Amino acid sequence: MKLLENSSFEAINSQLTVETGDAHIIGRIESYSCKMAGDDKHMFKQFCQEGQPHVLEALSPPQTSGLSPSRLSKSQGGEEEGPLSDKCSRKTLFYLIATLNESFRPDYDFSTARSHEFSREPSLSWVVNAVNCSLFSAVREDFKDLKPQLWNAVDEEICLAECDIYSYNPDLDSDPFGEDGSLWSFNYFFYNKRLKRIVFFSCRSISGSTYTPSEAGNELDMELGEEEVEEESRSGGSGAEETSTMEEDRVPVICI
């Protein structure tokens, strides 16, 4: 998995880390190419020892309410029971796990994550509504201006109409956001098989009474570090320019 540069996401992410007084919101949106690199290939070989890539794995039912009757299982007497569980191929499951590893490294390792920690979401509209409700309840009026910008940027990057949407819902021991003071969190994967790309949207709210600046994550530290490097380069001369091949993994997004 390779992180793809996206200036729109970078601008949005700066607005997804905010202090509301009662809580601190820390969110980010990232785009990843599903093209496997060296470490990914090695991990994929180990992953396939437990089952072939095409084998289907059972996922947990989505953590949603108000599901349509078509997504509810029925007893022999015809009575509605719990929500139906979806399945995904082991290769897709690997992509989800690899995305988590890339996004949270080096602080967390998700290599042992299992299919029951993931869910396939019932619809795009439900996910959009869930995200909007969480962020609006946290930042109120400030989210009204950000909302169209956010979803337009995601759609341009991944073509939402073509995506399968998954979520990561671990137990407390495995949850990277399960620290004391955590009010809510979500982790959504927008997977476009045609583009071989995943957009990962992760966000959490931490109670202001338990929040410490270090919990803002590596994003803030990296931003501060980059500013320091820029200041040093201005005073100490220009350094070697970095080159990037991230754009080589991109293909044009054409929504049909």
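Glycine is no exception: its Cβ is also placed from the backbone N, Cα and C atoms.
This is the original sequence, none of the listed changes applied.
Counted within 10 Å of its Cβ, the other Cβ atoms near Lys35 (mutagenesis position) come to 12, all protein chains included. Swiss-Prot lists Lys35 to Arg among its mutagenesis entries, and the accompanying note reads: No interaction with RNA pol III and impaired recruitment to tRNA gene promoters.
Among the sequence features in Swiss-Prot, the mutagenesis site Ser60 to Asp is noted as follows: No change. Weaker repressive effect on RNA polymerase III transcription; when associated with D-68 and D-75. Using a 10 Å Cβ-Cβ cutoff, Ser60 (mutagenesis position) registers 17 neighbours.
Among the mutagenesis entries in Swiss-Prot is Ser60 to Ala, noted as: Stronger repressive effect on RNA polymerase III transcription; when associated with A-68 and A-75. Much stronger repressive effect on RNA polymerase III transcription and loss of phosphorylation; when associated with A-64, A-68 and A-75.
A mutagenesis experiment is reported in Swiss-Prot for this position, Thr64 to Ala, and the note states: Much stronger repressive effect on RNA polymerase III transcription and loss of phosphorylation; when associated with A-60, A-68 and A-75.
Swiss-Prot lists Ser68 to Asp among its mutagenesis entries, and the accompanying note reads: No change. Weaker repressive effect on RNA polymerase III transcription; when associated with D-60 and D-75.
Listed in Swiss-Prot is the mutagenesis experiment Ser68 to Ala, annotated as follows: Stronger repressive effect on RNA polymerase III transcription; when associated with A-60 and A-75. Much stronger repressive effect on RNA polymerase III transcription and loss of phosphorylation; when associated with A-60, A-64 and A-75.
Looking at Swiss-Prot, the entry for mutagenesis of Ser75 to Ala says: Stronger repressive effect on RNA polymerase III transcription. Stronger repressive effect on RNA polymerase III transcription; when associated with A-60 and A-68. Much stronger repressive effect on RNA polymerase III transcription and loss of phosphorylation; when associated with A-60, A-64 and A-68.
Quoted from Swiss-Prot, the note on the mutagenesis of Ser75 to Asp is: No change. Weaker repressive effect on RNA polymerase III transcription; when associated with D-60 and D-68.
According to DSSP, Ser60 (mutagenesis position) is assigned to a strand segment. Taking CA atoms as the reference points, Ser60 (mutagenesis position) and Lys35 (mutagenesis position) are 26 Å apart.
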